[in-house]
Amino acid sequence: MKSPRRTTLCLMFIVIYSSKAALNWNYESTIHPLSLHEHEPAGEEALRQKRAVATKSPTAEEYTVNIEISFENASFLDPIKAYLNSLSFPIHGNNTDQITDILSINVTTVCRPAGNEIWCSCETGYGWPRERCLHNLICQERDVFLPGHHCSCLKELPPNGPFCLLQEDVTLNMRVRLNVGFQEDLMNTSSALYRSYKTDLETAFRKGYGILPGFKGVTVTGFKSGSVVVTYEVKTTPPSLELIHKANEQVVQSLNQTYKMDYNSFQAVTINESNFFVTPEIIFEGDTVSLVCEKEVLSSNVSWRYEEQQLEIQNSSRFSIYTALFNNMTSVSKLTIHNITPGDAGEYVCKLILDIFEYECKKKIDVMPIQILANEEMKVMCDNNPVSLNCCSQGNVNWSKVEWKQEGKINIPGTPETDIDSSCSRYTLKADGTQCPSGSSGTTVIYTCEFISAYGARGSANIKVTFISVANLTITPDPISVSEGQNFSIKCISDVSNYDEVYWNTSAGIKIYQRFYTTRRYLDGAESVLTVKTSTREWNGTYHCIFRYKNSYSIATKDVIVHPLPLKLNIMVDPLEATVSCSGSHHIKCCIEEDGDYKVTFHTGSSSLPAAKEVNKKQVCYKHNFNASSVSWCSKTVDVCCHFTNAANNSVWSPSMKLNLVPGENITCQDPVIGVGEPGKVIQKLCRFSNVPSSPESPIGGTITYKCVGSQWEEKRNDCISAPINSLLQMAKALIKSPSQDEMLPTYLKDLSISIDKAEHEISSSPGSLGAIINILDLLSTVPTQVNSEMMTHVLSTVNVILGKPVLNTWKVLQQQWTNQSSQLLHSVERFSQALQSGDSPPLSFSQTNVQMSSMVIKSSHPETYQQRFVFPYFDLWGNVVIDKSYLENLQSDSSIVTMAFPTLQAILAQDIQENNFAESLVMTTTVSHNTTMPFRISMTFKNNSPSGGETKCVFWNFRLANNTGGWDSSGCYVEEGDGDNVTCICDHLTSFSILMSPDSPDPSSLLGILLDIISYVGVGFSILSLAACLVVEAVVWKSVTKNRTSYMRHTCIVNIAASLLVANTWFIVVAAIQDNRYILCKTACVAATFFIHFFYLSVFFWMLTLGLMLFYRLVFILHETSRSTQKAIAFCLGYGCPLAISVITLGATQPREVYTRKNVCWLNWEDTKALLAFAIPALIIVVVNITITIVVITKILRPSIGDKPCKQEKSSLFQISKSIGVLTPLLGLTWGFGLTTVFPGTNLVFHIIFAILNVFQGLFILLFGCLWDLKVQEALLNKFSLSRWSSQHSKSTSLGSSTPVFSMSSPISRRFNNLFGKTGTYNVSTPEATSSSLENSSSASSLLN
């Protein structure tokens, strides 16, 4: 056995030998280490060149030499390691050629026997390469191995030699303290002091830390105060604690002692140099997450910190920390977070402390939310068809299983199918009638799919499934057998309230038009009722009531039998009216278009007359020769009707035939077709039974009017309808009663357009044919819910013909009898345009001589501005329409905007307007397919070919005016600008627009219009300020001027007059400003403004009446006394109660019909309801009463009193008359009497100006004459503002002679008041009480007039 000393000497010998040999070796040669053992590592490069520095001096190179030493006795290992650690480096060597230094000697690998195996373990800072750390080779008892990482112990010698490798480089962030004073130059990297410190310290650091295995370098990074704290970085492999202490000692020894380095202040921090593992890699909400921190150091001082909240983590119900030491060389700490939430996301720090070392490792984790996608609601039919509920998760989650649960009143299980790879699960339901018992239809069951991950995360979604039973339909049980013209209904009841669609079909599969049936949904079922008000033969057949839910159909069937019976309107009688000689007879007949099995009789009164049947091709007539002699007396009118009875014993009466029995000598006109008549007699006959040529195959329609003139019948009016148009009219009447009218409509519109185009000449000379076409369009416009481009083209082609210039004269004749035909036509065209749906085809554009149309379809939420221009060169007219895109954004997608322009329609619509009101311009109508409640604004520009005279108005055609016959209305429209030839209108709604001239209204831009505006605004403004000042003055002097009952009531009236007029004027000026500035005021706000203006102006008048009655009472009933509270109650009831009652009644009587306000201004309506009378009549009555009171007062003042000289009396009387008029006129509202002059048309504009001036300045008059002219008010104001001396002198002077108060008992005027109504002289009162009473009464009169 060799001694340790000998072994150590041998090792030193080998080291020195190797060093000397290395000096003579070629750099490119491979050098194998010497060994005391025969083993040499094969294929391993034993000598590695580490560094070569090229300089001008001899090159210094560094080598790493691996030496293997084998011992027969393992006890030699520790002494050798101790010896090597005791060496001081570098060890200098000498050679004749070069100097060789040994910088460090480190033990890397130690192999020892362990049973039958050899375990080779790595020293600190070294480890086996990853590729050698196989699971079956590592030392399980001593090593904790994580796949993909270094291991520290192997069971056998590696094939390439037993050498552990240096581990990856780490950067040690270190600091040490120098116990010297800190200088500011150390903060400046360019200062000499900084460079000196840095150089000296780095030199010492390199000498000291050079002994560390894998040392690469050291850098001083800065200095901090606190003595001097040096921060620096050391780049090396992970060192052992023993080595780092040894290196620190060498640093202190190498550094100049003047730096006073404190050995105990060394600290080292490594960041993210530890192994940090997070499981799972992708974290989802609810997972159990493990964070493992591993470092090959022996320390159990490990802590965890949550950086987001600077929170030190401790063991709890959600967090658990486990720390352990493995292999006596590795510290492992594990943080487990249970049921992680998004609030736990952030950066986590694992901190391990060992001596001077702090090892920090940081990891930021994100918590992903779990999103389970599923249909929120589903409806499932209980028809045994499979329905799948699907749930899928978003994100790459490692799901382990999916569970389905259900909760509800009924239990309907399904079959789950889960595809973990696609993160989806399907639950298939197959519900049948047994699982959905009666009454359970509509029951809701909640199905929950819950996804569970391998790490504990759970995500779920609820699917609300409503189970629908197959509908059981119950249809009207009674047989339906009706006759033509009668109504019938079929009721179809479902015991299920859930359905997607309900419709009715004929047996041929034709859908019944939806206008014929209504469907209602109830809690426990549904009901659909097919109602036919006028049955025809087309309704004869079988009908199916169909409830559809998804692909399930429930059908109920009902047969309908319709027996032939002519409709009353289709029975043609002749004559409509006739004259019959009392001794003669007359042929009467009733005709129908289709034959049938009918029993027909004629009836007059209680008598029944037989009928003879006559068939003439398609026309079937029943005739009777009426004998006038059968009537008991002559000069009588007899009504005769036909009575049709069919096989079902249902009957119908024809229109009545009126026979006028007259003596034969009165008859002068005779005609075999028209009949007989007396002079001046006017009768109507159906055109087909008149002298107008007609054929049974193509009968004409309409009526013709004859008048007996002399001995001849003259044609007075011809309203006959040509045969082709009459045929179209009859077809239209039948179409709207047909069950398949929507399918027949396109073909009919095409035939109508072709026929009207061919019959243009006949229409231009036949008012009856023109009226028939209008009736046809009106009937058909109620049919469609959707109109395509082709149908709209046919409609406009028809309209183009009947609006042509050749037909305009026919319109005049037509509207002499039917005034609403033009409005009816316009309404029909608007209804067609509102139903226009272009679908996928381009928007329709139509242009003809008399009508043009443009349209646009809203396809997106950001449409373009709607701009259309229409030009009619033949009429020299044009117009533009603009709707800003901001208003179009409020419309539904696929909405259609349609604008049509008509150059001749205004002349037709305006025939009831005065000629000088007519402005020659287009009529443009704009409609939207879907109604909108959002604010709307349309701008239109018209060319006006009648620019002269009056104010231009923007108007629209209001179909509800004039008992729904229509009329021009300006509500919601105003003129934005106009230069005479062109007018731009702005409106807040859609319909048909045009412009009119208003000759009676001054042009707002004229001098007169501007003058009236200035007077109104300035006057009302002054009035408001004056009234406010009046109220302020009254408030200031109130206590001083209301010391007796009369003064109190006088000032109470004045205050309420001023307050009511102030509020009324404020409302007035606000509304006027809004309308003058063309702001759109909503109808509700306009109604409210009108109500308050009405109420407060009426209050002004009634308080004026109260003041007048108070004056009359105090002057007439001098000795009558009434308490203040009674007078006050009566005054307020009269002043506010009466106006409120009148205003509320007016509003309640007119607003339900929307005729409370005017069309273009917020004030009481006049044209439709005469609501203005609710203001005018009370106001005029009050003015008359106050005028009467004024006359009485002035008359009594003028009456002479005893003892006055005539000249003095005359002067005093004139003064009192002037003062009374000046006070009473503004106070009692006499100026409103001028309003009578403005009511009548054609009134001189001077009266308008006078009326405006007097009334708008009424507030100023009340302030001056009703308030400030009162002596008591003046005295109170003077006293209030401390002018006591002047007031005292004034009082003294006014107490003498002529300054005696004019209404004191001693004054002549007071005596005159006492002599009212024939009483003369004065009262001689002997008691103090009576004197006091007389004084109060006298002062009462004074306070009323002053």
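The backbone N, Cα and C atoms fix where each Cβ goes, glycine too.
At each noted position, the model has the original residue.
The domain 'SEA' annotation in Swiss-Prot covers 166-273 and rests on sequence analysis.
Marked as domain 'Ig-like 1' by Swiss-Prot: 267-368.
Look at Swiss-Prot and you will find 369-466 tagged as domain 'Ig-like 2'.
For 842-1003, the entry in Swiss-Prot reads domain 'GAIN-B'.
Mutagenesis annotation in Swiss-Prot: GLY1009 to Lys, described as No effect on activation by exogenous agonist. Increased activation by exogenous agonist; when associated with 991-T--L-996 del; the structure shown retains the original residue.
According to Swiss-Prot, the mutagenesis experiment ARG1153 to Gln carries the annotation: No effect on activation by exogenous agonist; when associated with M-1157 and A-1161. In the structure as shown, the Cβ atom of ARG1153 (mutagenesis position) sits within 10 Å of 11 other Cβ atoms.
Recorded in Swiss-Prot as a mutagenesis result, THR1157 to Met carries the remark: No effect on activation by exogenous agonist; when associated with Q-1153 and A-1161. Secondary structure from DSSP puts THR1157 (mutagenesis position) in a beta strand.
Residue environment of VAL1161 (mutagenesis position) contains 16 other Cβ atoms, counted within 10 Å of its Cβ in all protein chains. Among the sequence features in Swiss-Prot, the mutagenesis site VAL1161 to Ala is noted as follows: No effect on activation by exogenous agonist; when associated with Q-1153 and M-1157.
What Swiss-Prot notes for the published mutagenesis of ALA1252 to Thr is this: Increased activation by exogenous agonists; when associated with 991-T--L-996 del.
According to Swiss-Prot, the mutagenesis experiment VAL1256 to Ala carries this note: Increased activation by exogenous agonists; when associated with 991-T--L-996 del.
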* Integer average pLDDT (0 to 100) for the domain 'Ig-like 2' (369-466) -> 86
* Give me the Cα-Cα distance between ARG1153 (mutagenesis position) and VAL1161 (mutagenesis position), rounded to a whole Å. => 17
* Could you give me the DSSP helix, strand and coil counts for the domain 'Ig-like 1' (267-368)? => 6 helix, 62 strand, 34 coil
* Asked: For THR1157 (mutagenesis position), what is the tally of other C-beta atoms lying within 10 angstroms of its C-beta?
  -> 21
* Three-state composition of the domain 'Ig-like 2' (369-466), taking helix and strand from DSSP -> 0 helix, 59 strand, 39 coil
